[in-house]
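Structure first, then comments.
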Amino acid sequence: MVSIMNKNELITEILKNEVVKALGCTEVGLIGYTVAKAKPEDLYSIKEIKLILDKGTFKNAFSVGVPNTNKFGILPAVVGGLLGREENKLEVFKDIKYDEKLEEFIENKLKIEVIDSDVYCKVIIKANKVYEAETKGSHSGKSLSDDLKNAYKSLTLKDFIDYIEDIPEEVIKIIKETIETNKNLSTPEVPEDFISLDLKDEILNHMLKKTVSAVYNRMIGINKPAMAIAGSGNMGLTATLPIIAYDEIKGHDEEKLTKSITLSALTTIYSAYHSSYISAMCGCVNRGGIGAVSGLSYYIFGFDRIEESIKSFTANLPGIVCDGGKIGCALKIASGVFAIYLSLFSKVPYTNGIVGKDFKECIENIGKIGKAMKPVDDEIIEILKNKK
């Protein structure tokens, strides 16, 4: 077991690495960043660009908006990477001015290979010579060791609860940045030509509008960053904005909000580590939802109902599939917010389906289902490849 001091140091290190800023969908950011690392000085000397992508990166970049391009998908992500700066990493599209001529020049030179791997992007550019770059293990290429991740997986809900009672100042700064950054992606309303939301329940209505609008804005490629959690911006939005919305309705309590968001981030990461970063199971709803349920339950009831709320959530939405990053993700997140809200006020016994006897077993069971869905993921990839 990790000692008390080491537990807190471990948790802090995990949070510092897994709660990071990203502009646009993290998968197009990954592609753009890797292209920026590989690009030649003379872009018009390029003869071929080959991308080797893991299935999840291909899937999530396929239909999603790319910031500062007014376009969707992998091609503009590549062009954006050619125009962007490597030092901006996952914010590689920041300040770019899109070039339609460059897109026309590149379009027929782009080849894509999809492989079965964890997070992976390799770029091979043939120009006056061959330029190569790869990013693997995480979207920024900065990957935590398996030992650290396994140590984190051995922690308990009580460890997380103990941690949020005395959060280090460096983590408080990250959490405050997360709150402000993710709030900034929300708009008062969601476009009516996409979805009409006007519920009588004031709390649920505000939670839905705040969360769904932010995810929608991110998926169309709005030029504003999100704080990603465990490699996903949408997961970060789902894990934080329902709690922020509740806090706004009930009257702002900064200390309680900071603790709740921290707990949400901790349980979201914990859930991600018990599954795989990208799979056929929608991580935004399942992992981000677990986080939001944990944080909201703490905010409303204290520590007493967290485990029961997670059991109720486990009985509801796990299994919802991920068919890539796109504006439709906002609809799945809407379903997730409903499930999060229901979980706070319901109780489901351990005898029901995949519901675990405690926090840890619930998350382990959800992770097992996600890992077993590989054939589903393969079929989704084939459907996308065959789209014209």
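Cβ atoms are placed via backbone N, Cα and C, with glycine included.
None of the listed substitutions appears in this model.
Feature list (source: Swiss-Prot):
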type     : residues               : note
ACT_SITE : Cys25                  : active site, proton acceptor
BINDING  : Cys282, Cys322, Cys329 : [4Fe-4S] cluster binding site
MUTAGEN  : Cys25 to Ala           : No activity
MUTAGEN  : His139 to Asn          : Almost no effect
MUTAGEN  : Cys282 to Ala          : Retains 5% of wild-type activity
MUTAGEN  : Cys322 to Ala          : No activity; when associated with Ala-329
MUTAGEN  : Cys322 to Ser          : Retains 10% of wild-type activity
MUTAGEN  : Asp323 to Asn          : Retains 50% of wild-type activity
MUTAGEN  : Cys329 to Ala          : No activity; when associated with Ala-322
MUTAGEN  : Cys329 to Ser          : Retains 10% of wild-type activity
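Location within the structure of each feature annotated in Swiss-Prot.
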| residue | record | CB count, 10 Å |
| --- | --- | --- |
| Cys25 | mutagenesis position | 33 |
| Cys282 | mutagenesis position | 26 |
| Cys322 | mutagenesis position | 25 |
| Asp323 | mutagenesis position | 21 |
| Cys329 | mutagenesis position | 28 |
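Those residues of the chain, other than Cys282, Cys322, Cys329, with a C-beta within 8 angstroms of the mean position of the [4Fe-4S] cluster site C-beta atoms are Asn234, Gly283, Cys284, Val285, Ile320, Val321, Asp323, Gly324, Gly325, Lys332.
In the three-state DSSP scheme, Cys25 (mutagenesis position) is classed as coil.
Considering only the mutagenesis positions Cys25, Cys282, Cys329, Cys322 (mutagenesis position) has Cys282 as its nearest partner by CA-CA distance. The two recorded residues, Cys282 (mutagenesis position) and Asp323 (mutagenesis position), show a Cα separation of 8 Å.
A separation of roughly 11 Å, to the nearest angstrom, links the Cα atoms of Cys329 (mutagenesis position) and Cys25 (mutagenesis position).
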